[in-house]
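One structure is given here, and the rest of the page talks about it.
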Amino acid sequence: MELEVPDEAESAEAGAVTAEAAWSAESGAAAGMTQKKAILAEAPLVTGQPGPGHGKKLGHRGVDASGETTYKKTTSSTLKGAIQLGIGYTVGNLSSKPERDVLMQDFYVVESIFFPSEGSNLTPAHHFQDFRFKTYAPVAFRYFRELFGIRPDDYLYSLCNEPLIELSNPGASGSVFYVTSDDEFIIKTVMHKEAEFLQKLLPGYYMNLNQNPRTLLPKFYGLYCVQSGGKNIRVVVMNNVLPRVVKMHLKFDLKGSTYKRRASKKEKEKSLPTYKDLDFMQDMPEGLLLDSDTFGALVKTLQRDCLVLESFKIMDYSLLLGVHNIDQQERERQAEGAQSKADEKRPVAQKALYSTARESIQGGAARGEAIETDDTMGGIPAVNGRGERLLLHIGIIDILQSYRFIKKLEHTWKALVHDGDTVSVHRPSFYAERFFKFMSSTVFRKSSSLKSSPSKKGRGALLAVKPLGPTAAFSASQIPSEREDVQYDLRGARSYPTLEDEGRPDLLPCTPPSFEEATTASIATTLSSTSLSIPERSPSDTSEQPRYRRRTQSSGQDGRPQEELHAEDLQKITVQVEPVCGVGVVVPKEQGAGVEVPPSGASAAATVEVDAASQASEPASQASDEEDAPSTDIYFFAHGRYWLFSPRRRRLRAVTPSHTGAPTDGRSWVYSPLHYSARPASDGESDT
C-alpha cells in the first residue's frame, strides 16, 4: 500500500486559480509569476482568431495553444495513451493470478507500476513522458466486472484496442470524459477527494451490488491514477448511460430542485444542450408516460437507490435522462428522403449485464446469460404528452459528493438568501426524499391507457417486442392488456376447458393427454349443462391410434344384447342425457303439451353427427336457446323401452323397435358405463 500526497493544485479544493486572481497576485512572488506565465501561455494570440473554447479553463480542464484539451496541463492525447498502456498491463497481469474471494483489505490495496519512456523488462517503450500508473483495489474491481458479466478480454478489447474518443460536451464539472469506440465504457477524470470517497465507498458498494445488481447507480469497473510531472490524474471507468449510436433528441440533468435549475442561453446554443429541472417542467408538463409495470419497476429501483445513497450520506447527485424520439426521427428521415447513417451500421447491444436502463429496472438477465438484442438498445419505452413514442436512457450520476463541511457551509449560505428547500445542496435525507418525489410524480407518470402484457419472463417483465426497423418500437395502442380474462400460452393459442376440469368425463382417453394436447383439444361435456366443447384435431390423433373409445350395445340375431368396442370417430361427439333423480321431467311439445319422462335410473348417450366445419367454431357455451340445440334426434333405451328425443322440437316420445331389437332406421345405441346398471363393465380397456 502506498501513501499518496495530493499535488499542490488539488490541496486548494478549488482545483485551479482563476485569471483574475493570478493577475492580482504580487508581482514579486514566485508562485504568482509562475501562474502568470501559465495563463499567458494559454491566452489566445491577439492577431490570431481564437478557436472554440481556446484559452478558457474550467477546473483542471483547459485548452492549450494548439486547441487540444488539457487536464492539469497534460494533453488529452498523452493522457489517453497512458491510460491505455496502464490498463492493458494491470488487467493482463491480474488475469494470470488465480481468482479468490474478496477480502476486506482488498478494498484498500493500491498497486503501482512505473512506465519509463524507453521501456523496461515489464513495460513497453512509449513516446510519452515517464509516468507511474496506479490501480486501486484491483481484486475488488475484478469482482465487480465479473458481476456484470465483463470478461477480461472484452474489457481490454474495449479500452485498449482502439483509441479513446473524447466527448465534446463534457459538462460543467471540469472533468474530461472519454468513451470507448464500442460505446461500452466511459472514462472520467475525478478529483482527489472524489477518488478517496470512492475508496471508502467500495465495501458498502460491494454489499449493495451483491444484494441487487439491478440499479440505476453508476457501475464502477475500475479506479486508476496516472502520475506524471508531480501531478496525479485519477480516472474512473464506468458504464455508458447514453450510447452514441442512438440519437438523443433531448438531454436533461435533473435533481428535483428549482434554484438556478434552468439551462443558460450559452448552453442552449449547443447542438445537444443539457436542460435542467425548470426546463423539463416547462417543456413537458405532462411528464413521461409509462405503462403500469414499467412505472412500478422504475419507481422501486429509484426508491431503493435513494435509500442507498442516503445511507452513505451522499447528496447533490443527478438523474441523467436521454430522450430518443422515435416519431421525430421517422419524420426527419422522410424529410431527408434517405436512410440515415444509423441504418448503415446496425447498433450492437452492450456486452455488460444490467448496463442499460431497461435491464437496470427490469432485470431478466443473469450471470452468464445472453442479453436479448433489439433495436431499442436498452431504452425504456415511453410516450410524451403529444402521444409520440420515446425511448428513455437514464442513470444516476455524480454520486461522489458527500455532505462534508464545505457542502454544509454552502447550503447554509444559500438558505440565508433563498428558500432552503429549493437549493440543490441539502442534507442527504431531505435530498433523497425530494429527489424521489420529483422523479416519481413529475418526471415519470403512470398512464392508464398504456398497458403491458406478461411476457415469457413472468409477470412484471416488460413486453418483449421484435421491431421491424432500427427505430421501431411498440406504441401505446399496440400493447395488449395485462388483465385479460382469456389466457394465452406461449404459442398464443387459446386454452379451452379440459375433460378433467369439468369433473364428469363421458369419454375415457386411451393415454393421458399431454399439456399441449390438453390445451389444444377439448372434450365433449354433458348435454344438461350449457357448455359443449368441440374437440379439435391434434397432431397425435391418427386413424390407427384414436385417442378415445366408446361402447355400443345392440341386439343380436338371437335377441340377446351384445356389446362392441369402437374407436371414436373424430367427426362425432358423444352426448350423455341425465334426467334428475326421482322427479318426472316434462318436455313440452310445440303446442304446449308434454310427455312425462320415466323416473331416474334411466340414462343413455347417443351419437350426434357434427359437421366438420363446426369443429373450428367456438364452444357452444357462448350460444344459447334453440339455435344451438342439435338438429339430430337422440335415441336411447331406458326402463325397458326405446325413447326418441328431438332437441330441435323439444319433444320426447316412445318408439317401437323392430323385431331385431334395434331402431327402425338402423342407428347405433350407445352404452354409458356410468349409468347403465344391467351389466357391469368387464373389458379391461374401458378403464384406461
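Backbone N, Cα and C atoms are what each Cβ position is placed from, and that goes for glycine too.
Every position carries its original residue.
Annotation source Swiss-Prot lists domain 'PIPK' at 75-443, citing sequence analysis.
In sequence order, Ser175, Val176, Phe177, Tyr178, Val235, Val236, Met238 are the residues near Lys188 (mutagenesis position), counting only same-chain partners six or more apart with C-beta under 8 A. In the three-state DSSP classification, Lys188 (mutagenesis position) falls within a strand. Swiss-Prot lists Lys188 to Ala among its mutagenesis entries, and the accompanying note reads: Reduces activity by over 99%.
The mutagenesis experiment Asp316 to Lys is recorded by Swiss-Prot, whose note states: Loss of kinase activity. Residue environment of Asp316 (mutagenesis position) contains 20 other Cβ atoms, counted within 10 Å of its Cβ in all protein chains. DSSP assigns Asp316 (mutagenesis position) to coil, not to a helix or a strand.
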